[in-house]
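If you look up Swiss-Prot, you'll see 14-15, 34-35, 42-43, 47-49, Val174, 327-333 marked as FAD binding site. Quoting Swiss-Prot on the mutagenesis of Ala54 to Arg: Shows 7.1- and 8-fold increase of affinity and catalytic efficiency to glyphosate, respectively, while the substrate affinity to glycine decreases 235-fold and catalytic efficiency decreases 113-fold; when associated with S-51, R-81, C-202, V-332 and V-342. Among the mutagenesis entries in Swiss-Prot is Lys81 to Arg, noted as: Shows 7.1- and 8-fold increase of affinity and catalytic efficiency to glyphosate, respectively, while the substrate affinity to glycine decreases 235-fold and catalytic efficiency decreases 113-fold; when associated with S-51, R-54, C-202, V-332 and V-342. One mutagenesis experiment catalogued in Swiss-Prot, Ser202 to Cys, is accompanied by this note: Shows 7.1- and 8-fold increase of affinity and catalytic efficiency to glyphosate, respectively, while the substrate affinity to glycine decreases 235-fold and catalytic efficiency decreases 113-fold; when associated with S-51, R-54, R-81, V-332 and V-342. The substrate binding site annotation in Swiss-Prot covers Arg302, Arg329. Record note (Swiss-Prot) on the mutagenesis of Ile332 to Val: Shows 7.1- and 8-fold increase of affinity and catalytic efficiency to glyphosate, respectively, while the substrate affinity to glycine decreases 235-fold and catalytic efficiency decreases 113-fold; when associated with S-51, R-54, R-81, C-202 and V-342. Quoted from Swiss-Prot, the note attached to the mutagenesis of Met342 to Val states: Shows 7.1- and 8-fold increase of affinity and catalytic efficiency to glyphosate, respectively, while the substrate affinity to glycine decreases 235-fold and catalytic efficiency decreases 113-fold; when associated with S-51, R-54, R-81, C-202 and V-332.
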Amino acid sequence: MRKRYDTIVIGGGIIGTSIAYHLAKAGKKTAVFESGEVGKKATSAAAGMLGAHAECDKPGTFFEFARASQKAYKRLTGELKDISGIDIRRHDGGILKLAFSESDREHLMQMGALDSVEWLEADEVYKLEPNAGKGILGANFIRDDVHVEPAAVCRAFARGARMLGADVFEYTPVLSIESEAGAVRVTSASGTAEAEHAVIASGVWSGALFKQIGLDKRFYPVKGECLSVWNDGISLTRTLYHDHCYIVPRHSGRLVVGATMKPGDWNEQPELGGIEELIRKAKSMLPGIESMKIDQCWAGLRPETGDGNPYIGRHPENDRILFAAGHFRNGILLAPATGEMMADMILGNPVKTEWIEAFKAERKEAVHR
């Protein structure tokens with residue numbers, strides 16, 4: 001007999017496990033099919049910045065969605081610990097977006113429309129982070145842009161979903177999705193299962209399944225390289241950010257530095273040139289990092305869409321098939337809101353119309369960010 005579920009989620013990264021968790025919490029019989037290990041692809045490669053403001057300079061639909069997701073982490077920190085027993089290691093302190101030039105300053109001043117952003121002059125920056133690099137003209141201080149440990153969040157979502165009754169199948173790649181009377185049939189390497197709904201949440205690898213279900217949307221890999229070092233005692237409380245590079249302090253005593261952006265590269269191994277670029281940028285923000293011992297280097301593939309924004313919604317011609325993929329640099333940040341939105345759509349709960357319109361697959365223009 002085929003296994004039958006309310007919903008099958010295809011993909012066990014932070015997006016897929018968030019969807020499964022929110023559905024299981026609502027009492028839905030849910031399964032996750034993951035081709036490898038849960039959270040071992042793009043999720044494990046991320047630094048975990050909840051940088052709603054780092055990714056958006058102005059208010060708009062994307063920013064509102066990102067802020068809603070960012071705020072959800074406050075609730076989830078305790079909730080996931082209670083249900084799963086896992087601490088997602090949410091770290092307060094915020095982000096300092098640094099200005100080293102007048103053009104940097106002018107760009108950062110454009111964020112003044114956001115009431116959650118505070119401009120600091122150079123002396124105020126050095127009071128907060130006395131070990132920051134020389135030549136800083138000022139910074140935007142964003143208290144709400146905290147960070148979490150992505151692998152811990154994904155494990156917490158997955159274990160939480162299991163505790164609430166979901167099945168999570170690892171090393172179970174999905175081969176096909178087909179609609180039949182009253183159900184969706186999902187065939188994997190381990191057999192066939194049926195569900196009322198199926199959600200494609202496989203990151204950059206979602207393209208093949210999109211093609212199967214008749215959606216002419218592509219996902220483009222953007223390789224991101226990172227490294228971590230062991231902090232030998234230099235004080236750093238807040239994340240430092242400049243020129244698309246960040247230094248994130250971890251509870252473990254490590255500092256995470258990331259991330260490069262290499263479009264079209266499917267290779268998941270870090271390269272010397274990319275790591276060299278990160279070290280150069282990190283030294284300008286925190287000179288003392290030069291003497292720190294390297295812990296490890298790694299890379300992951302971000303899933304980029306044609307306009308840089310995710311596809312979150314229903315198949316335009318089949319209400320039983322949904323998707324949540326293409327989160328690019330923002331998978332960790334957007335995981336809670338994406339999970340809630342998918343669950344609400346499946347449960348028939350209200351969802352903001354502007355979110356549906358902004359992230360539907362058949363949209364014609366990019367979301368204003």
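Placement of Cβ uses the backbone N, Cα and C atoms for every residue, glycine included.
Just so you know, the Cβ of Ala47 (FAD binding site) picks up 22 other Cβ atoms within 10 Å once every protein chain is counted. When the recorded positions Lys81, Arg302, Arg329 are scored by other C-beta atoms within 10 Å, Arg302 scores highest. Annotation: no mutagenesis positions among Lys81, Ser202, Met342 have CA atoms within 10 angstroms of the CA of Arg329 (FAD binding site).
Closest by Cα distance to Lys81 (mutagenesis position), from the recorded positions Ser35, Ile332, Met342, is Ile332. Look at Ser35 (FAD binding site): DSSP puts it in coil. Considering only the binding-site residues Ile14, Ser35, Ala47, Val174, Arg302, the residue whose Cα is spatially closest to the Cα of Met342 (mutagenesis position) is Ile14. The subset of recorded positions (Ala54, Arg302, Ile332) lying with their Cα within 10 Å of the Cα of Ser35 (FAD binding site) is empty, i.e. none. Near Ala47 (FAD binding site), with the C-alpha within 10 Å of its C-alpha, lie none of the recorded positions Ala54, Ser202, Arg302.
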